[in-house]
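See below for the structure under consideration.
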Amino acid sequence: MKNIAKVTALALGIALASGYASAEEKIAFINAGYIFQHHPDRQAVADKLDAEFKPVAEKLAASKKEVDDKIAAARKKVEAKVAALEKDAPRLRQADIQKRQQEINKLGAAEDAELQKLMQEQDKKVQEFQAQNEKRQAEERGKLLDSIQTATNNLAKAKGYTYVLDANSIVFAVEGKDITEEVLKSIPASEKAQEKK
């Protein structure tokens with residue numbers, strides 16, 4: 001009796017496995033990088049982000065130039081004091097020379113402290129700008145990738161594909177159809193992208 005149960009279970013397992021293996025699977029490939037690069041909304045998104053961040057970037061560039069100009073002016077100021085001291089040194093007493101050197105050192109230290117503060121503020125603004133820019137780019141990139149995923153899913157369901165794989169992650173495949181262009185064509189363009197065409 002045990003043998004009959006084993007043979008029946010084995011036969012049933014083989015029948016199920018062969019039936020599953022013989023089911024036709026349709027496999028398709030897409031080049032996700034190509035689709036992303038040629039997405040109908042990609043340029044509109046890039047233009048939108050550029051318009052959003054260009055004024056801030058220009059303001060930061062102007063602020064950096066202002067800081068650089070202040071650094072140059074501070075150096076010139078200290079260098080002028082040093083040059084004046086060198087010129088006057090032969091006529092001055094040693095105590096007067098030391099006093100003026102201390103004044104120059106104090107002036108240099110005060111200028112350095114002020115400039116360090118300005119540079120730190122500038123660096124903080126730049127870091128905040130970069131973080132905000134990266135966040136917005138990630139948000140917009142996510143929207144584009146979502147639309148690619150939706151278009152791929154819809155096309156795969158409509159055409160009856162069992163699997164859709166990224167062609168860049170496949171080492172070898174015996175069969176499959178490249179549906180990259182079909183997916184790209186099925187992505188609806190936003191109104192802004194259509195206006196640019």
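Just so you know, glycine gets a Cβ as well, placed from its N, Cα and C.
Copied from Swiss-Prot, the annotated features are:
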VARIANT   Gln102 to Glu  In strain: NTHI 289 and UC1
VARIANT   Asp146 to Asn  In strain: UC1
VARIANT   Lys157 to Arg  In strain: NTHI 289 and UC10
VARIANT   Ile170 to Val  In strain: NTHI 289, UC1 and UC2
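Here the features listed in Swiss-Prot are placed on the structure.
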residue: Gln102; record: variant position; Cβ within 10 Å: 10
residue: Asp146; record: variant position; Cβ within 10 Å: 10
residue: Lys157; record: variant position; Cβ within 10 Å: 9
residue: Ile170; record: variant position; Cβ within 10 Å: 11
Coarse DSSP state, helix versus strand versus coil, of Lys157 (variant position): helix
C-alpha spacing of Asp146 (variant position) relative to Lys157 (variant position), in angstrom: 16
Pairwise CA distance, Ile170 (variant position) versus Gln102 (variant position), rounded so that it is a whole Å: 71
Rounded to the nearest Å - Cα separation of Asp146 (variant position) and Gln102 (variant position): 65
